[in-house]
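Asker: Handing you a structure now.
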Amino acid sequence: MSSIESLSIQGIRSFGTYADDLQSIKFSSPVTLILGENGCGKTTVVECLKYALTGECPPGSDRGKSFVHDPKIFGLNEVLAQIKMQVRDRRGAQVSICRTMKVSKKRNKMSFETMDSTINFLTGAGQSKREKQDSLSGRSVDIDVAISDFMGVSKAIINNVLFCHQEDSSWPLDESKKLKEKFDAIFGITEYNKALDKIIKLRKEAMEELKIKEANIKHVAYLKQEMEVKTLNLQKAQRKCDAIKAQCSECEEEMKPIEARLVEIRNVEFEIGKYQAQKVEMDTKHKNCKDQISTLTLKIKKPFRGTLDELDQEISNFDQRMLEMRQKRTEVEGDLSQIKRSSVAEQEKLGTQDRKHCLAKQRHQSELACRAQLLKRVKEFCRELHIPIDCDLVEQPEKMGEVLRDIEAMIITKHCEITEIVEQNEKADRSRQVKIDELRIELTKSEQSVTAQEKQRESSKRESETLGVEIKKIETSMQDLKKLEKEINEVNELYESATKNIDQQAIKDAIARKKASIAENQIQFKKLDEQLTFLGSMAKLVAECSLKQKELDKKNQEVHRVRSRHSDHFGKLFKEPITCNYRRSMQVVYEKLRREIQELNEKANTQKLKEQSYEIKRKNLISDISRMEKELKDSEELIYQKCRSTPYDDLLERSKTTISKLQFDHGALKSSEALYKKYIQKMDEEPSCPLCHHNMTSDEACDLTSELTDEIQKLPDNITRAEKALKAEQIKYENLLQLKPTILKVKELKDSLPQKKEELKKVEELLGDSVSEYETLIALIGEPTHNMELANSMMGDMSLLDEALKDSARLTKDLDLQKGQLPASYDSSVSMDDLQAEKSKVSKELETERKELESAQNAVQQQMDALNRLREKKNSLKDRQIHLREGLQSLPQLKERLEKLNSFLTTVASEISELKAKIQPLKLNLRAAIEEKERLKKSESEKLAQLNSKYNSYKSTDHDIQRLNKEAEDYAKLDLRNEIKKLDEIIMASKDKLRKLEAEISLKTDELETIKTECSNQQTVERDLKDNRELKQLEDKEAKLRESCQVLDKQLGNLDFHSVSKEKVNLTKQRDKATVRKGELLGQLGEIHSQVNKLQREIDEPRFKESLKNFRKANYEIEVTRLCIEDLGQYRLALEWALIQFHSEKMEMINRLIREYWRKIYRGNDIDYIQVKTDEVSSDASADRRKTYNYRVVQSKNYSEIEMRGRCSAGQRVLASLIIRLALAETFSSNCGVLALDEPTTNLDRANINSLCEALNCIVEERQSQSNFMLIIITHDENFVSSLGKITSYHRVFRNEECKSVIRRVEAGPSKKALIDQ
């Protein structure tokens, strides 16, 4: 059973929004009492419980805007609110529910927004976390549905029964429509009604669907028969197709060796072309190699006469010499960089020493200033403290320590004086506080005595009022007693007259007559049943005749249907009308059409073979043209890539000219270095121009020399660029030479392509004529083919028609035989249906008489019940008479108790007056003592503050002096004068070392320049050696190329190109013959394929392909639909019966509880009982209607039930609503034992309040054994609280000084109340 454990509220209505405003309440079993004044926030607790469980805002809150704390109160733009609730679900596991809301103020408009709703699963009661989940969020699931599931009750019960809002608490006496909605929601009738409507709708749809399926199955059966015929024809065509395919495979096998040999011949042709291309390439390379050899021979100044190995050795020796010179250059550069690094390091060292020297001088100045400031501060502080100084501290600095110790001793003395004053002040203050505490204790005792006396007076006063009311009631009951005796006499007279008016003998005679009439009808019913049994014995033979007749009518209809369907086709296929042997006549027509089509097909196939031969020739020509055009396009693209738009011969000549020019430029650059050096040498000897011999000034000569030197330095790069350009141009020239065969091939293709295209044009003309003639033949085949297909499609119906005619004749004969077997005594005018109708009529009369008998018996029973009720009323009146007499007997004791209470109240009033007179002087004395204590304490504090201020200034000055003394001692330890002298010596040594290093750098630089000049002079020799090596390599390459050309000539001679070409022509003729034969077979195969495809397409149509499956499926669906209709009818009846039974049982239980609670609680005598009346709405009693109910609350007055709405007082309305809610909670909330009552005493008088308390106490005692039972009562009536029995604690709701709602738990005891924070 689920229950509530705790609730936390923040930012709801008058509850504050800040963290310290959070209010919590822990609910206890069996009763949780919440007490508070009007408007302090009691009802807000119920609203929060309801909102946490259902997510619905309370009524009148403007969709939640006034439910959250108003932001206008504290001048905020938005307010966040949160409700946290911890519960135990119906399985006992702990669940935490948290709902967060926000109200924002934008442009003076308020908007409410739900921020988040979360369920957290806690562990508890032996339950693990639910399905390994920690929490559920409102973004992923419906939180309200989940909470209803956890609590074990529906949302309607939570809203309307368990946590009903005070404004909606009187809903049981609301208007009829709203009351019906509430009860339907509580019973869950709405969902069940939806299920019933769904079942009714499904049953109707199934019945309509059954009619449609029964009509459609005839068409499905016809398609199944058509499918079987077409499948047989398809299998014959496929067997013929397989035979032709085998012949085609034989042709392909004959062509395979021919094709293989043709592939080999093409490979030989490819090899010949490849060797020819290689030969052209080798010739080109050989010629280029010779040209390069001649060019290099001209460039070399000094040819090398040895071998290539000797030349490599010479180059290696030269490289060794150059390597030694480079190594020496690297060593000199390394030494120079090492010396430079040493110089830089020495300069950095000198800079570091300079910085240290400056820092030492600054510290020395700071030391002198610190010592001067220390002496000044010490002298001033000693004068302030009156400490004498006997020596000069400048000349004797060692005396400084003694002076500082004297200062420290004087400061400690001042601190001791302040401590003594503080102790004296505290002692005086404690004595004054003792006096104040004594006065306060005396005052508290007096006030507590007054409070206790007032409480005792109040309780006595309440008891006195209660006794007065009881005495008045007993005095007035004397008159009631007389009325009661009169009423008892009246009831006795009514009972006696009712007994006389009932004639039991007459009633028994009427019942006997009814029973005799029922017996006569039963005899007639039995006679009719025997007649039906006789007809039933003949029913089989009659039924067979009827079935035969129906079958005969069906066959005649089928014959008429088939004849009507094909009446137009009969006129088209037959010249004369036919009446029998339809299938045989149709087969004759079919064979005639087949022979005609076969003749036309043979002519068409002959023409098709011609067409295919032309088509093959055309495809071969197109293939050759495409291949030649592709080769032409590729060759032209290759030529374009190499030559662009320039003619090939012009480009070849231009490339050759460019190579010659580049070779000349390369040679000129190689020789220009020696020429420039010669010019420079001459200008050094005589400053004049080497060309015009013009005398130049020294500056002009120097500029020209520099310019020529720069040109010499650029020569290696210029030579490298010239060599790259020359090699690139040579490669281009070689590529152009390789392009020569492609040029020749393009010319050949351009000559042969027009011839091929002309041949293709002639073949296409012949192909067009052949296609036209073939199409004409195919068109002629169309009409007989259509007629043959029509005859073929009608063949099945003709078989059915012949079969139907035979069946019709057979059924006519069988029907005549069966009619002759019927007996002569059989009366055909008397049908079984008439007897069955008469039997039903007698059965209804029997049922009517039985109902009349039952109503008569019920009337007798009602009369007896009326007598019993009168007897019960008489007994209850006598019980009440006895109770009133007992009250009259206790009247003297009550009056005596009232007099004692009045005298006690007088005594207590005088004692309270005396105690209040003593309290005022005690308050004045206490206030005077407190003021005197505060005045003296303030004066002492001011004096002490002055002393402390002076002491703190002494302490600060002493701290500064100690700091200066510490700094002076630290400076003395550094010995700064000697440090400055050492740094001066180090700086002078570093400067001397730097001068030596600069001299070494100058020497090494000159040596490096000499080595660089020697290296540049060796480059000319290196170039000559490399040219000799390149010449040797080219000579070897030329010899190899010459050998390769000879080998290619020999290979081309070995390939017999003429015999290969002749063999290719013969094989091509053989292949063409086989292709023609294969074409003929393919033509036949195509025709058969068209038939197969046509049949396959027809079979693959959904109506034929799925015909068998659809036929079976249709039968299954019809049977299943019938069963579904029967099952849905049974399900609907079962569900409605269960609903009616559930509703009646629950309403009976609810009304029983309502009567029981009303008699316990209500103390009036005008209403005997109340109950919820259920009225069934009248509707047509069809299978597709469901029952609905209306609800109303009625009251019984003088044994007459009248509607309570509009006929009861405000108190009766409240009490009736409360009792109905109690009964509903007892009935429907078996899984949740929580019930909240908000202000249950509203509009109730004291008697009904007391009886309500007694009833609630009884409910609590009965349910106390259930640990999860919880009754939450919210009230402002403290007398109601005191009447609820043993309440050990309750929760008080009040407003604090900020007008925010606060919840405190109050322990209720006999003499004290303590507030305990939650």
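Quick reminder: no glycine exception, Cβ is built from N, Cα and C everywhere.
Just so you know, the substitutions we noted aren't modelled in this structure.
Copying in the features that Swiss-Prot gives for the protein in this structure:
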- ARG13, ASN38, GLY39, GLY41, LYS42, THR43, THR44, VAL68, ASP70, GLN166: ATP binding site (BINDING)
- THR43, GLN166: Mg(2+) binding site (BINDING)
- GLU208 to Asp: In strain: NC335, NC362 and NC390 (VARIANT)
- VAL220 to Glu: In strain: NC335, NC362 and NC390 (VARIANT)
- ALA246 to Glu: In strain: MW25 (VARIANT)
- GLU281 to Gln: In strain: NC306 (VARIANT)
- LYS349 to Thr: In strain: MW9 (VARIANT)
- VAL450 to Ile: In strain: MW6 (VARIANT)
- ASP480 to Asn: In strain: MW6 (VARIANT)
- CYS580 to Ser: In strain: MW25 (VARIANT)
- SER623 to Asn: In strain: NC336, NC358, NC361, NC362 and NC375 (VARIANT)
- 645-741: domain 'Zinc-hook' (DOMAIN)
- THR657 to Ala: In strain: MW6, NC357, NC358, NC361, NC362, NC375 and NC397 (VARIANT)
- CYS689, CYS692: Zn(2+) binding site (BINDING)
Asker: Report the nearest neighbour of LYS349 (variant position) in space among the recorded positions ARG13, GLY39, THR43, ALA246, VAL450, comparing Cα positions.
Answerer: ARG13
Asker: What does DSSP call ASP70 (ATP binding site) in the simple three-state scheme?
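Answerer: The three-state answer is coil.
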Asker: For the recorded positions listed here (ARG13, LYS42, LYS349), which one has the lowest count of neighbouring CB atoms within 10 Å of its own CB?
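Answerer: Output over recorded positions ARG13, LYS42, LYS349: least Cβ neighbours within 10 Å is LYS349.
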Asker: Suppose we draw a 10 Å sphere around the Cβ of CYS580 (variant position). How many other Cβ atoms does it contain, all chains included?
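Answerer: Around the Cβ of CYS580 (variant position), 10 other Cβ atoms lie within 10 Å.
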Asker: Long-range same-chain neighbours of GLN166 (Mg(2+) binding site), Cβ under 8 Å, sequence gap at least 6?
Answerer: THR43, VAL46, ASP1238, GLU1239
Asker: Which residues does ASP70 (ATP binding site) neighbour through Cβ under 8 Å, counting only same-chain ones at least six apart?
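Answerer: Listed in sequence order, they are VAL79, VAL103.
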Asker: On the Cα atoms of ARG13, ASN38, GLY39, GLY41, LYS42, THR43, THR44, VAL68, ASP70, GLN166, which are listed as binding ATP, what is the maximum pairwise distance in Å?
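Answerer: Output for ATP binders ARG13, ASN38, GLY39, GLY41, LYS42, THR43, THR44, VAL68, ASP70, GLN166: max Cα distance 22 Å.
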Asker: Roughly how many Å separate the Cα of ARG13 (ATP binding site) from that of ASP480 (variant position), to the nearest whole number?
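Answerer: The Cα atom of ARG13 (ATP binding site) is 51 Å away from the Cα atom of ASP480 (variant position).
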Asker: Once the DSSP letters are reduced so that anything not helix or strand counts as coil, what is GLY39 (ATP binding site)?
Answerer: coil
Asker: Which of the three DSSP states, helix, strand or coil, fits CYS580 (variant position)?
Answerer: coil
Asker: Going by C-alpha positions, which of the binding-site residues (GLY39, LYS42, THR44) is nearest GLU208 (variant position)?
Answerer: THR44
Asker: Within a 10 Å radius around the Cβ, which one of these variant positions has the most neighbouring Cβ atoms: GLU208, ASP480?
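Answerer: Top count of Cβ atoms within 10 Å goes to ASP480.
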Asker: Find the shortest Cα-Cα separation between GLY39 (ATP binding site) and the variant positions VAL450, ASP480, SER623, and name the residue that gives it.
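Answerer: Nearest in space to GLY39 (ATP binding site), counting only the variant positions, is VAL450.
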Asker: As a test of the contact definition, list every same-chain residue at least 6 positions from VAL220 (variant position) whose Cβ is closer than 8 Å to its Cβ.
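Answerer: Listed in sequence order: SER1107, ASN1110, PHE1111, ALA1114.
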Asker: Please work out the number of neighbouring Cβ atoms within 10 Å of the Cβ of THR43 (Mg(2+) binding site), leaving out its own Cβ.
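Answerer: If we count other Cβ atoms within 10 Å of THR43 (Mg(2+) binding site), we arrive at 21.
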Asker: Looking at the recorded positions THR44, CYS580, THR657, whose Cα is closest in space to that of ASP480 (variant position)?
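Answerer: Comparing Cα positions, the candidate nearest ASP480 (variant position) turns out to be THR44.
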Asker: Within 10 angstroms of the C-beta of VAL450 (variant position), what count of other C-beta atoms is obtained when all protein chains are considered?
Answerer: 17
Asker: Given the recorded positions LYS42, THR44, ALA246, CYS580, SER623, which one's Cα is the least distant from that of VAL450 (variant position)?
Answerer: LYS42
